[in-house]
Structure formats: C-alpha cells, structure tokens
Amino acid sequence: MAVEELQSIIKRCQILEEQDFKEEDFGLFQLAGQRCIEEGHTDQLLEIIQNEKNKVIIKNMGWNLVGPVVRCLLCKDKEDSKRKVYFLIFDLLVKLCNPKELLLGLLELIEEPSGKQISQSILLLLQPLQTVIQKLHNKAYSIGLALSTLWNQLSLLPVPYSKEQIQMDDYGLCQCCKALIEFTKPFVEEVIDNKENSLENEKLKDELLKFCFKSLKCPLLTAQFFEQSEEGGNDPFRYFASEIIGFLSAIGHPFPKMIFNHGRKKRTWNYLEFEEEENKQLADSMASLAYLVFVQGIHIDQLPMVLSPLYLLQFNMGHIEVFLQRTEESVISKGLELLENSLLRIEDNSLLYQYLEIKSFLTVPQGLVKVMTLCPIETLRKKSLAMLQLYINKLDSQGKYTLFRCLLNTSNHSGVEAFIIQNIKNQIDMSLKRTRNNKWFTGPQLISLLDLVLFLPEGAETDLLQNSDRIMASLNLLRYLVIKDNENDNQTGLWTELGNIENNFLKPLHIGLNMSKAHYEAEIKNSQEAQKSKDLCSITVSGEEIPNMPPEMQLKVLHSALFTFDLIESVLARVEELIEIKTKSTSEENIGIK
C-alpha cells in the first residue's frame, strides 16, 4: 500500500515543473516514503530513487527520507542484506538531493543522539557531510556550521583518561577525532591551493581557525598523552594534536607566531570577532597549545632556536596560570608539567626580582599554594610543593624575599607558612656563611621579614593547634638565629629587636599555651567522666564542637593536642634558655673587655 501511494505521488509530480511542486506534495512524499521504510519495502524504494525519470523529484523531495534511512542504519538489529540496501539508498540520496537541504538535514541528525550514539552518528555521517559541503558554493559558511555542530556534539563525550580507556574508546571519541581530521583535510588543502586569497577563501580560513582553537580546548586540554617512547604512534590524541597544529600552519597561522602574539596589545586576528573571542574564550586553547609544543614536543622543531629560557618562562607563565585555575586533575597536572619544563631550563638564582612585577609571576605561586592546600589528589599536592620549591630556587635573593612576604601575607595556611619560614631559615643560613652578607636576609630587611614570622596573628588568643606548624617553624627559626648570630656581631639584627620579639611573640605564646592546656585538660576530664557513663558526647576544640564520637576517640584527639602544646612549650623553653645564656655570655665578655 505504501509503495502504491508513493508511486501515485511521483506519477502526479512527474508532469509538474520543479517550481510547481506544492508543500502538500513534499508532505505526502515524506509520509509515503517513510511508510515504505517502516514496512520494509526497501527494494522498491531503491528502484524508485534509481529511476532516471524521478531525478528532479528526488532532488527536491528526497532529503526528507535521509532521516528515516539514517535511523535504520544506526539500528544494530537490521539484517545485513537490509543494511546494504539502506546504504545504497543513503548514498543515492546524498548524490541526488539538493545539497543545501541535505546539509541542514544531516546536521540535525548529528545533533539528535546522546551518549554513545553520538560517535556512531558522527562516524556514519562525516563522509556524506563532506561530499555535500564540497558541492556547495558558500563553503565557508557551510564548513563553519558543520564543524561547530560536530564540535558541540563531541564536547559532550567524556575524554578517556587512562591508556586502557583510550584503547577501549567506549564512547568513540578517539575514532571521531581521527575521522574529523580526514573530514577537514580537503578544506585545508583547498585553502592552500587557492592562491587568489579571495574573500571566500579568507572566510574559510577563519572557520578552520575557529575549529582548530576549539579542538585545542576540547578534547586536547583535558586529554592524556602517552610517553613519546611508549606507543607514541598509537596515541590518538597525539595524532589529533599534531594534525591540528599542522592545520594552523597550513592555513597561514604558524603556531610560533600565534602563541607569541597571544596577550599582546597588537591584535592577532584580522577580524574584531576573533579579538573578542580571544579575550574571552581562547586562554584555555592557547595554554593547551603551549603544553603540546613545550612539554609534548609536538612540532617544537618549528620554534626559533634563539629563544632564551627566561623568555620562554615569561611566555609560559600566563598559560600555567590558566591551567592552575582549573579543577580537573589532568589540566592541573599539565600546568605543573609546563612549569617544571620551563623552570628546568633556568639556572638557580638567575630569575631577577623584576619579573615578579609581572602579574603571572605572583599568581602562579599563589595558584600552587591553592593546589597544595585544596586539591584532594595527593600526587598533585606533592608535585605543587616541589614546583613551588623549584620556583623559589630560581629567583634571585630579592625575588625570594619579595615572594616570601607575598605568600606569608596571602596563604592563610599554617603548613604553607611553615614551609616559607623554613626557606627563610635556609636563606639566612646561606647568607651568614658567605664572606659578604646578603642584605635581604640580614639586617633591617630581615627584621622587616621577621615581623611577619615572629608574631601571633591574634595574640594570646590565637588558635595554637591550628597554627602549630607555623609556630614550631617560627620557634625553630628563632632558635637558629640565637645560636648562629652572636649579640656583639648582630648580623641579622635579632638582638636589636629581641625586646619586640619577646613582647609580640614569646610572651603571648606563653599565655596562649597556658590557656590552651587548661582548656584541653578540662575537656579530657569531661571526656573521662563521659567514658565512665559509656555515653556518646561532644567536645569543643578551637571554639568549634566536634561531632559526637566514642569517648576513647575523643581522648586520643585531646591527648594529641596536649602533646602538640607540650612540644611547642619545650621548644619555647629551649629558645628562652638559649637567649638567657647568650645574653649572659655577652655581658660577661663586655665586662671582661672593660
């Protein structure tokens, strides 16, 4: 019945001119053709499409059948013989139908699926889509629309993380990336071959450029890469990245020029639209490009060999900042790798303090601190700590001094502050061992820095448990200074400032320890009484109530806190003992001299 209906509609339309086809004819053709497909009359439908007499009708109306045919092809339960006929019908429709209508129809079909069906749809439709676009005159608009639609769908797919996931490619992203390169190549070649640089060719370049930058952001920003020595040829993302960077050069945007122009006042693009997009969207793409070139070494041979390590570091710091602002493990990891790659090219103590006037040279170490303190992944926390130390090592003395002040003022984390204080101690030690003192870690400059170290933020009421790492590091630094610097020499300026240190740090610390120990001892007593009654209870630590827990666990927490206070108290007592010994010894020496 469906076949007869379709033949009747076609017979009526055969006698009409193309411009006389009515909207009603299109609707009836679509309904009858769709029923033929649903009822399995595919052989008869194929004959109708192949009939030369129906060529004009198929050209104008046939695109309505593409959707039903494609949906049948995407169904895995069809017999092989049926699938073969569906493919023949589909190929004929692509060959015969109006390319403008086909383009929109194919893009709608690409947008329909979700989940794992996204890649199946794309892999099926890429080749026909390429064929259709090559028939159109306005290629720039068409390729732009197609690439944008394809990228939007691919960006919905999860990026495989491990080697096993990449090999399994459950969602088909890796296959799609490879197929997308093959889809795009003819249009890149068309740009290369067109020597006239017509307006249409320039527009095509721009659309390809947009696609390349979108691809650098997704999937390449989060994609993992094999080691080059390990199965490098089988790494789909390395292949995709290499081709995308190659496309950039081929369409007249070699990546060295692009990455070194990024962020400058001089505009990189010819069109305002691109300039606005660069400012808002392309930071991730540029960071991804820098990582691919400098860490993965993709097309690195195109870079000028004369670039200095300091220049490359300055260039990369903005991109590292972008990486560290993200939360994905793979993206943060890339930022750390790029930072390490850039820093290892530079000699220790050679990074001048003036570089810290550049915003990213301060925001990157602050970003490292955030990863160290907030990231849930231990390997990234440890790597960030190592990178912060490496960064400190590269700075000159004034740069180290400036960075220490900055991080002490901004980190708000006892462990980080303890780490900085240990670095300050190391710099003082190196300075005292030199024949010529380093002015940044001796005398007035050091005293100014010690003002940020040897004090309690809230005086005697400071939470000593929460600040225990910082306090212990500060006491150890003070003990070191008392031992190493004689009062008569006073190279560090410590002995001049000792009165202030005692008033601002040592005395409040004594009071705070007494208050804290009394509080925790009272809590231990309460917990022991609760243990006798075998009830759950709550305790207050640092002004906050700890959730209900068994009394045995509470006692462990409380005794651990008391142990920390005892440790601080013992170091404090030793520091005060050393001060007394040194002061007395100096007084006796001075009396002897007289």
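Note that Cβ sites are derived from N, Cα and C of the backbone, with glycine treated the same way.
Here Pro219 (mutagenesis position) comes close to Leu154, Ser155, Leu157, Val159, Leu173, Cys177, Phe237, Phe240: these same-chain residues lie at least six apart in sequence, with C-beta atoms under 8 angstroms from its C-beta. Recorded in Swiss-Prot as a mutagenesis result, Pro219 to Ala carries the remark: Loss of interaction with FKBP4 and FKBP1A.
Listed in Swiss-Prot as a mutagenesis experiment, Lys425 to Ala is described as follows: Disrupts interaction with RBX1. Loss of inhibition of SCF (SKP1-Cullin-F-box protein) E3 ubiquitin-protein ligase activity. Counted within 10 Å of its Cβ, the other Cβ atoms near Lys425 (mutagenesis position) come to 21, all protein chains included.
Record note (Swiss-Prot), mutagenesis Asn476 to Ala: Disrupts interaction with RBX1. Loss of inhibition of SCF (SKP1-Cullin-F-box protein) E3 ubiquitin-protein ligase activity. The unchanged residue is displayed. Under the three-state DSSP scheme, Asn476 (mutagenesis position) falls in the helix class. Applying an 8 A CB threshold to same-chain residues 6+ apart, the list for Asn476 (mutagenesis position) reads Lys425, Val571.
For the mutagenesis result Leu567 to Ala, the note given in Swiss-Prot is Disrupts interaction with RBX1. Loss of inhibition of SCF (SKP1-Cullin-F-box protein) E3 ubiquitin-protein ligase activity. Reduced to three states, the DSSP call for Leu567 (mutagenesis position) is helix.
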How many other Cβ atoms are found within 10 Å of the Cβ atom of Leu567 (mutagenesis position), counting all protein chains shown?
14
Determine, from DSSP, whether Lys425 (mutagenesis position) sits in helix, strand or coil.
helix
